[in-house]
Amino acid sequence: MARPLVPSSQKALLLELKGLQEEPVEGFRVTLVDEGDLYNWEVAIFGPPNTYYEGGYFKARLKFPIDYPYSPPAFRFLTKMWHPNIYETGDVCISILHPPVDDPQSGELPSERWNPTQNVRTILLSVISLLNEPNTFSPANVDASVMYRKWKESKGKDREYTDIIRKQVLGTKVDAERDGVKVPTTLAEYCVKTKAPAPDEGSDLFYDDYYEDGEVEEEADSCFGDDEDDSGTEES
């Protein structure tokens, strides 16, 4: 009897999963929502040091379509986020997650949208960049966008936007403690890279211990949070 065909998306996701095990992205931890289901990932995002998100533990979900990587996954925050480009539902409004169609009304170039050469790693890097550099030209949360622009234009004197973010960061500590997660608070901790050990047979496909002994990246600027002009960087 012939074996059922395995969708190519499963093979692609398995390869990406292994790649993220061997070369983790700084500031992220990924697990499966349900063991054995490659189409639903849980993502933990750690707030980059030297930004208003420092010390934060933000949880999200990545849901992949059956025709991945030809169609983009959906990225939704489970943690409540106050951000110009995040809807109240937690859905993220970012070009890389939009289908590769020519839509002149969107204001986006086709090259800015999803294409099959993109992957989970590029999505994660785009999301962390978006947190620090919101796009106020096409906001998903208008009120957050207005607050952010006031903060930006006042050069940090108007703190309504950042005060909300800091309150949300403090609120995530409960989730981190409940999940037994140690959140990085220094650049050295944030930039540490560890290689996940090969999973035992029958174990979860992902590594469980993010923080192990590892080498800190020699180039600190390879990590998020060093740019003096970053909009999310705390000002004195």
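Note: Cβ is positioned from N, Cα and C throughout, glycine not excepted.
Although substitutions are noted, the structure shown does not include any of them.
Under the heading active site, glycyl thioester intermediate, Swiss-Prot lists Cys93. With a cut-off of 8 Å between CB atoms and residues at least 6 apart in sequence, the same chain places Asn85, Ile86, Tyr87, Ser138, Pro139, Ala140 near Cys93 (mutagenesis position), listed in sequence order. DSSP gives Cys93 (mutagenesis position) a coil state; it is part of no helix or strand.
Among the features that Swiss-Prot reports, domain 'UBC core' is placed at 8-174, with the record citing sequence analysis. Mean model confidence for the domain 'UBC core' (8-174) is a pLDDT of 90.
According to Swiss-Prot, the mutagenesis experiment Tyr87 to Ala carries the following note: Decreases polyubiquitination of NFKBIA.
Here Swiss-Prot describes Cys93 to Ser or Ala as a published mutagenesis experiment; the accompanying note says: Loss of function.
Experimental mutagenesis is annotated in Swiss-Prot for Ser95 to Asp, with the remark: Inhibits both mono and polyubiquitination of NFKBIA. Over all protein chains present, the Cβ of Ser95 (mutagenesis position) has 18 other Cβ atoms lying within 10 Å.
Swiss-Prot lists Asp102 to Ala among its mutagenesis entries, and the accompanying note reads: Inhibits polyubiquitination of NFKBIA; when associated with A-103.
Swiss-Prot lists Arg113 to Ala among its mutagenesis entries, and the accompanying note reads: Decrease in substrate affinity and ubiquitin transfer rate for neddylated CRL2(FEM1C)-UBE2R1 complex. Using a 10 Å Cβ-Cβ cutoff, Arg113 (mutagenesis position) registers 20 neighbours.
Among the mutagenesis entries in Swiss-Prot is Thr117 to Glu, noted as: Loss of RBX1-binding. Of all the Cβ atoms in the protein chains shown, 7 others lie within 10 Å of the Cβ of Thr117 (mutagenesis position).
Experimental mutagenesis is annotated in Swiss-Prot for Ser129 to Leu, with the remark: No effect on activity, when assayed in a Sic1-SCF-cdc4 ubiquitination assay.
Annotation of the mutagenesis experiment Glu133 to Arg in Swiss-Prot: No effect on activity, when assayed in a Sic1-SCF-cdc4 ubiquitination assay. In the three-state DSSP scheme, Glu133 (mutagenesis position) falls into the coil class.
Summarising the environment of Ser138 (mutagenesis position), the number of other Cβ atoms within 10 Å of its Cβ, over all protein chains shown, is 13. Secondary structure at Ser138 (mutagenesis position), as computed by DSSP, is coil. Here Swiss-Prot describes Ser138 to Ala as a published mutagenesis experiment; the accompanying note says: Decreases monoubiquitination of NFKBIA and inhibits polyubiquitination of NFKBIA.
In Swiss-Prot, a published mutagenesis experiment is listed as Asp143 to Ala, annotated Inhibits polyubiquitination of NFKBIA; when associated with A-147; A-149; A-150 and A-153. Here Asp143 (mutagenesis position) comes close to no residue that lies at least six apart in sequence on the same chain with a C-beta under 8 angstroms from its C-beta. Under the three-state DSSP scheme, Asp143 (mutagenesis position) falls in the helix class.
Looking at Swiss-Prot, you'll find the mutagenesis Met147 to Ala noted as follows: Inhibits polyubiquitination of NFKBIA; when associated with A-143; A-149; A-150 and A-153. A simple way to gauge crowding: the CB of Met147 (mutagenesis position) has 21 other CB atoms within 10 angstroms, across all the protein chains here.
Swiss-Prot gives this note for the published mutagenesis Arg149 to Ala: Inhibits polyubiquitination of NFKBIA; when associated with A-147; A-147; A-150 and A-153. Taking all protein chains in view, 16 other C-beta atoms sit within 10 angstroms of the C-beta of Arg149 (mutagenesis position). DSSP assigns Arg149 (mutagenesis position) to a helix.
Record note (Swiss-Prot) on the mutagenesis of Lys150 to Ala: Inhibits polyubiquitination of NFKBIA; when associated with A-143; A-147; A-149 and A-153. Residues within less than 8 Å, Cβ to Cβ, of Lys150 (mutagenesis position) and separated from it by at least 6 positions along the same chain comprise Asp158, Glu160, Tyr161.
Record note (Swiss-Prot), mutagenesis Ser203 to Ala: Abolishes phosphorylation by CK2. Impairs nuclear localization; when associated with A-222; A-231; A-233 and A-236. The unchanged residue is displayed.
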Given the mutagenesis positions Ser95, Arg113, Thr117, Met147, Arg149, which one's Cα is the least distant from that of Glu133 (mutagenesis position)?
Arg149
Which mutagenesis positions are spatial neighbours of Arg113 (mutagenesis position) here, meaning Cα within 10 Å, out of Ser129, Met147, Arg149?
none
Measuring Cα to Cα, tell me the gap between Arg149 (mutagenesis position) and Ser129 (mutagenesis position) in whole angstrom.
17
What's the CA to CA span in angstrom from Met147 (mutagenesis position) over to Ser129 (mutagenesis position)?
19
